[in-house]
Amino acid sequence: MYSEGKLLKVFLIFAGFIIFSLCGEVVSQRYPPAPGLLKYLEQDVCYSLYYYLNWTSLADCKTNFEETGISDVPSTVKVRCQSKNSIRFETEPSEHWQLFILMEHDNFDPIPFTLIEPNNVFGELITTANKEYQIWSTYLDEYGTLQDWMEGPIVLKFDQRNQQPDDIKYNVTQEFKYIILGNDSYTINGKFVWNTTGDRDLCFDIANICQNTNMKHAKIWPTAHPSFDVENLVLNDECEIHVKGIHGTTKHKYKTPSCFELPECFLNNMEPEIPQDVAIAADQDLRGWWNINVAWAKPHFQPEIYNVTVRANMIRSIILPGNATETTFRNIPNTFLSAGKIYNVSVYAIIGQKASHTSRRAFTPGMLRWVWAGATAGAGCAAGGLLAATLLCCGHRRATSRVSQEDPDEKTPKEDDVEIIGIESGSADDHWEVRSDRVLLHEVIGEGAFGVVRRGTLAPGGKSVAVKMLKEFPSQEEVRSFRSEMELMKSVGAHPHVVSLVGCCSGRKPLIVAEYCSRGDLLSYLRSSWDIIVSKHTAKYYNNNMDSMDTSKLKVHKEHTKLVVNKLYELQGPCETELTPLDLLSFCRQIAMGMEFLASNRIVHRDLAARNVLVTEDKTLKIADFGLSRDIYEENQYKQKGNGKMPVKWMALESLTRRVYTTQSDVWSFGVVIWEIVTVGGSPYPEVPAARLVRSLRSGYRMPKPVNCSKPLYDIMRACWNASPRDRPTFPELHQKLDDLLHSACANEYITLEVDVDEAPSTPKPQRYIKMLIRGKLPWSRESYERPVNPTSNLYSSPPVIQTKTA
C-alpha cells in the first residue's frame, strides 16, 4: 500500500511537471515577439512614431514595449485579401494609433509591422507566400504608450493555384466628366469601374499611365464595388490603366476626349491647333540678299489668321489668312542676316485672342564662293556662260540644319534694327511681353555669378512664378546672352516636362518669368527622401503603411525633428513622404519624355543631370537649364577649360575627349541621371576621381549595377553609355523602353529602396524585397555616397549661354 501510494505521488508530481511545462510553453508562444526581436521591433516602431512625438515620448515608448502584456480581449482584425506578397486587413476604428504585427511560428526572422493612424480601418502587411503567420495588435496613445497585445487570426500559407484562376480579366469601363477651371483652362476627370469575382477578390493595386500627365497609383481597399477616380487628365491624351488583383493584372487602354468631341469645350475654348510639320529653308540671291521659305501642314480646323515671324538681327512678320500653308520672306538684307548665322522662325495660328505656335531654328548656308574666271577675248563667250551657270547654281542653294559643336555667335536684334511688316501692336508676336509692374517679387531662391532668381507673383491671377534677372551693372556680353536665352525660351515652346516661359520683360532691365517649381531640384528632392528612408528603416523592419498617413493631423516638434530643409525651396513636402519604386521609375520616364521633346526641336542640353531637373508640387518633373552652363557646381564634378566649366561625370566620352555635343551625348547623360535616381541621389563614379575619369572610360570602365537595380533597367543605362554614339538608343526608344517597364506588373521588380549588403544579390527578386528592405544595414557607405551639407546651387541661377542645336 505504501509503495502504491508512493508511486501515485511520484506520478502526480511528474504529471504536474508536464502540465506546468506545457502551460508554460503555451504562454510563451502566446507572447507575440521573442525578447530579442522585441527590442528591434520597439526601436523601429518608436522611431517611426518619433516624427510625430517628442523626445520624452520616444523614451517612454521603448519602456512601454518592455512592460506590455497580453490582453484577454481578442483582436477585431479580419483578413480581407491575401496575395503571395501581402495581406490586407480590416479592423475597428479607434481614436488611437493601432500597431499590427505578423508573428511567424518557430522563426526568428524580422517582424513585419504597420501603424494605422486614428480612425482608419484598413492596413497591409508584407508576407512570404510559403509561410504561416498570426496577427497581433495593440493600441498606442499620443505619447507612445502601448496597451496589452491582442491575439488575432491565423494567416495560412498562400496557395496560388487555389487562389488564382487562369485567364480571368477584369471588365474595366470608364466615363469622363468635363471640368472648366477658369482662365480658359479645361481638364477631364475620369471614373473607372470594374467587376470582382468573389469575396476573396476585393483588393486591388491601380496604376494610371498617360503620355502627357503624371502616373497615378493607388491601393483599393476591400470593397464589393471597386472604382478609381483620376483627376486632371489632359484632353486628347493616350492612357492605360492597370488593375492588379488576385487574378493578375488587367491593362485597359483608353484615350481622353479631345476638345472637338466636347461641345462645351469646342464652343468655349476653340484653341487653334499647333502648326505641325513646320519646315524652313533659306537661300541667297546674286545680290547677297536672303529669302526664307516657311511651310507647314494644313490643320484639321482652320484658324482665323496666321502670324509668321522670323528673328535674326531683325524681326520681320507677315500676317496670312487661315487657309495659308506657306510663305516666303524675301529680300532680307545681308546687314541683318549673314552666311552661317542662326535664325528663328515662329508660326502662330490665331483665333480671336488665342494663339498656338511652333518655333524652329536653323543656320543660313555658308559664305558664297564667288568664282571669277579670267579668260582671253577669244574664249570670253564660253567662260561667261560657264560663270553664269555656276553663279545661278550657287545662288539657289538651300539651307540644311547641321550640328554645332561650339556655341554659335548669335546676336540679338538692336532696337533700331527691328523691322515689322503687317503686324499690329498687341498681336500674337508680343504676347510674351509682361509689364514689370505686374510682377511682385519675393525672396531670393537662387543666385549665380551673373544672375539672381526670385520667387514672384504674377498679377492679376496671382500665379507663382520664378523671375530671373541680371545683377547690377551687367556687362554687354551678359545682357546679350540673357536676351539670347529669352529668345531661345520663346522658340522652344511648351511641354509638360520642360520648364516653360511664362513671360518676359525686354526693357532696359530684362526679366525672364518662368514656371515656379515649389519642390526644388530633383537631386535635393531625392536626397531628402533618402534621409526619410534611412531614418524610418534604421533597424530591421518596414512600416509599409506610413506613406498613407495624413501628416497634417500630427504634432511635429521642430526642435527635435531630424528633417533637413533646403531653405532655397519649400522642401517640407518631400520630407513628409518617402518615394516608392514606382515614383522613381516614373521620374526616369518623365525625363525621357522631356528630352524627347527637346531632341525633336534639335536642342542639345549639354548639362543634363538630376540637379538640372525641377520638381513641382504634384511630382511632375521639368527639365531646366537646357543648353545652359551653370555658375556653381559640386566639388570634382566639373573640369575647368578656359572660362567654361564642364560636368565631367555626366558627359559622354566624345564630349570629354573631342568637345562634341549632340543629342546622343545627352543620351549618355540620361543614363547617368537614371543611375542618380535609382541610387536615390547618389554621386556618380564615387570611386573614380574626375582627373582619371577619361582614362577609365576609354579603357571600357562603366559604373557597376547598383545593388537595388534590376538587370533590365541597368541594361538601359549601359546602352546609354555605349562608346559609339550611333549605337546608343534615341530618346523616343528610351521613352518606349521605360513605358514597357512601367506597364509590367510591379515596379519593385526593377528598383528596391533598400538592399541587403550582406548577401547583395545582383537582381533582387520580388519575394526577397521585404527581407532586403527591413535589414538594418545601409546599402551605400559614407565613402561611396557623397552628400553635401548644403545645396550647392539651384536650377534657376545658371548664367545664360547660347543654345546648341543638332541637325
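The backbone N, Cα and C atoms fix where each Cβ goes, and this holds for glycine too.
What Swiss-Prot says about this protein:
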- Cys381 to Pro: Forms non-covalently attached homodimers which become phosphorylated independently of ligand-binding but fail to induce ERK phosphorylation in response to PTTH binding; when associated with P-393 and P-394 (MUTAGEN)
- Cys393 to Pro: Forms non-covalently attached homodimers which become phosphorylated independently of ligand-binding but fail to induce ERK phosphorylation in response to PTTH binding; when associated with P-381 and P-394 (MUTAGEN)
- Cys394 to Pro: Forms non-covalently attached homodimers which become phosphorylated independently of ligand-binding but fail to induce ERK phosphorylation in response to PTTH binding; when associated with P-381 and P-393 (MUTAGEN)
- 439-738: domain 'Protein kinase' (DOMAIN)
- Ile445, Gly446, Glu447, Gly448, Ala449, Phe450, Gly451, Val452, Val453, Lys468: ATP binding site (BINDING)
- Asp607: active site, proton acceptor (ACT_SITE)
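A simple Cβ count within 10 Å picks out one of the recorded positions Ile445, Val453, Asp607 as the most packed, and that one is Asp607. Between the CA atoms of the residue listed as 'active site, proton acceptor' and Gly451 (ATP binding site) there is a gap of 18 Å. Gly451 (ATP binding site) is surrounded by 23 other CB atoms, counting those within 10 A of its CB over all protein chains shown.
Look at Asp607 (active site, proton acceptor): DSSP puts it in coil. When pLDDT is averaged over the domain 'Protein kinase' (439-738), the result is 77. Neighbour count (other Cβ atoms within 10 Å of the Cβ, all protein chains): 18 for Glu447 (ATP binding site).
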